[in-house]
Amino acid sequence: MSDLEAKPSTEHLGDKIKDEDIKLRVIGQDSSEIHFKVKMTTPLKKLKKSYCQRQGVPVNSLRFLFEGQRIADNHTPEELGMEEEDVIEVYQEQIGGHSTV
């Protein structure tokens, strides 16, 4: 047996991991929880859009955070280092405000 036959292709294994589905927990301000199954390479814009449709609110009315950092539409679970059962927190977007004098 040659060395080429004995070694698995690491390139192929890397692709398999990237295409793997993970389950993410999305928790709203009211403590409601929805589970989503997504691929590691899928932009999280799809998850955000789906969550907002289920809640009946516009996407731009909510902000999504992972480990305290805002999630951009083009972020993927792979880029953010997400793992199985990780939590995404959802908050109402707050704009403006002013001080009282």
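Quick reminder: no glycine exception, Cβ is built from N, Cα and C everywhere.
Heads up, this one's the original sequence, none of the swaps are in it.
Listed in Swiss-Prot as a mutagenesis experiment, HIS12 to Asp is described as follows: Does not affect nuclear bodies formation.
The note that Swiss-Prot attaches to the published mutagenesis LYS18 to Arg is: Unable to form nuclear bodies.
Confidence over the domain 'Ubiquitin-like' (20-97), given as mean pLDDT on the 0 to 100 scale, stands at 95. Under the heading domain 'Ubiquitin-like', Swiss-Prot lists 20-97, citing sequence analysis as support.
What Swiss-Prot says about the mutagenesis result for ILE95 to Thr is this: Does not affect nuclear bodies formatiom. Cβ neighbours of ILE95 (mutagenesis position) (same chain, under 8 Å, six or more residues apart in sequence): none.
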